[in-house]
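Over in Swiss-Prot, the protein carries these features:
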type	residues	note
MUTAGEN	C106 to A	Normal sensitivity to diphtheria toxin
BINDING	C107, C128, C362	[4Fe-4S] cluster binding site
MUTAGEN	C128 to S	Normal sensitivity to diphtheria toxin
MUTAGEN	C362 to A	Resistance to diphtheria toxin
MUTAGEN	C362 to S	Resistance to diphtheria toxin. Abolishes [4Fe-4S] cluster binding and leads to abnormal reduction of the DPH1 [4Fe-4S] cluster; when associated with S-107
Amino acid sequence: MEVAPALSTTQSDVAFQKVETHEIDRSSYLGPCYNSDELMQLISAYYNVEPLVGYLEQHPEYQNVTLQFPDDLIKDSSLIVRLLQSKFPHGKIKFWVLADTAYSACCVDEVAAEHVHAEVVVHFGDACLNAIQNLPVVYSFGTPFLDLALVVENFQRAFPDLSSKICLMANAPFSKHLSQLYNILKGDLHYTNIIYSQVNTSAVEEKFVTILDTFHVPEDVDQVGVFEKNSVLFGQHDKADNISPEDYHLFHLTTPQDPRLLYLSTVFQSVHIFDPALPGMVTGPFPSLMRRYKYMHVARTAGCIGILVNTLSLRNTRETINELVKLIKTREKKHYLFVVGKPNVAKLANFEDIDIWCILGCSQSGIIVDQFNEFYKPIITPYELNLALSEEVTWTGKWVVDFRDAIDEIEQNLGGQDTISASTTSDEPEFDVVRGRYTSTSRPLRALTHLELEAADDDDSKQLTTRHTASGAVIKGTVSTSASALQNRSWKGLGSDFDSTEVDNTGADIEEGISGVARGYGFDREDAMKKENK
């Protein structure tokens, strides 16, 4: 008999280890020689506490304020709360710290904020600035320490040719240093074809979005282009010149997340990364698009597709899901929808019936790029799934991750058709180019048009009308690929070894479970109210 699989997430020995020391190292962003006696002043300046206080004073209607920190800055949350509470005594404003984000740290966690009925979210650290659904947002990137002399030294070693076309880029916090780095390279070292990117604060047209940080642009620098929606390119080129990123080498401060890095590698000639936390320059290897092309062919012959939702805050998430479902059904494939926070190998391994995953997440860090083949099933994006399910597989060489662009591509692919064309409705198998053989299970929903099932005569029957096909089990007119896979397993979960001859006609007792969130379940609130009334 097979051993039951492990259904829990693996954890290391230090996952919940108690921290014994009270010393916290902040040299990576406050500098190696910061004075601990001036810690509160440095923290206040780094996190823009004074501008934040001014913002809250201008909006007295905000009484519940949530503070969202990434994992590497959560150690400063208590200090920030202490500084803010000193500015608003008598408990006029309640401050809540989001100690753990459900999805990507660069995105605003609206779901967690709504648990405490937040009226505004203050997001600290690096941010993707993607449009969200409802809540007002205040961004505070911070100004981390940077040794410019060390950066310039590594830059000169990587680019000895003064005429090379180079674009300077960084994440949101470190982008404040780019204008000064540009002046050194352009003015002192005489690099002639240098441009740099800056956060496009003017692109944030949302009424309830505020950026506390300020970005200095020298007077002799012109805007020469726009990179994506949230970055502006500056330089001393003629505005009439057409700035094409394909002509430039990228010099990036800090290491981008894998999805972001993959996108940048498809746009620029080459990518050079200098991370202040790591020694030396990194020039690869980077995630490759060649593996993505293979995954597209896997999706083309997949019978069961899992839609993996790794965000609940980004705008157009629901619209993208609806278009994906429509596309998958049109191609006569089965789909299942999963909402998973921080997906990992162990979580997704529990759903072995899924042939391929299509992930919806933030383009900066919410998309899984399986660079080392850790996951059991491939993971692709909506754009790649749309290319795979087209009538003919075409490879553009692009990597589109924006939801709005993906929706437009899917709508263009569907072309207003709700059903698959008659030429593809035959029972002929489809050739799987990855495994080099024909498969007849790539379109399980096609079987519905050939089945005529009759329900049981007894309306009180507890048995579902089931028929097994080559593609899956049909239960009351619905193809279930997971049910078919379950029937073929030797171990089917807890209770699978129950003696079927001992049938209890009364069935099991149904009990109502608990409701609410961990901060306060329903029965906790009821008990608290009873104690107050006594």
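Each Cβ is built from the backbone N, Cα and C atoms, and glycine gets one as well.
Here the original residues stay in place, and none of the substitutions has been built in.
Other residues of the same chain near the [4Fe-4S] cluster site, with their Cβ within 8 Å of the Cβ centroid of C107, C128, C362, are Y103, S104, C106, V108, A127, N130, T311, L314, G361, S363, Q364, S365, G366. With a 10 A radius on its CB, C128 (mutagenesis position) counts 20 other CB atoms from all the protein chains. Here the recorded positions are C106, C107, C362, and the one with the most other Cβ atoms within 10 Å of its Cβ is C107. DSSP assigns C362 (mutagenesis position) to coil in the three-state reduction, outside any helix or strand.
A distance of 6 Å separates the Cα atom of C128 (mutagenesis position) from that of C107 ([4Fe-4S] cluster binding site).
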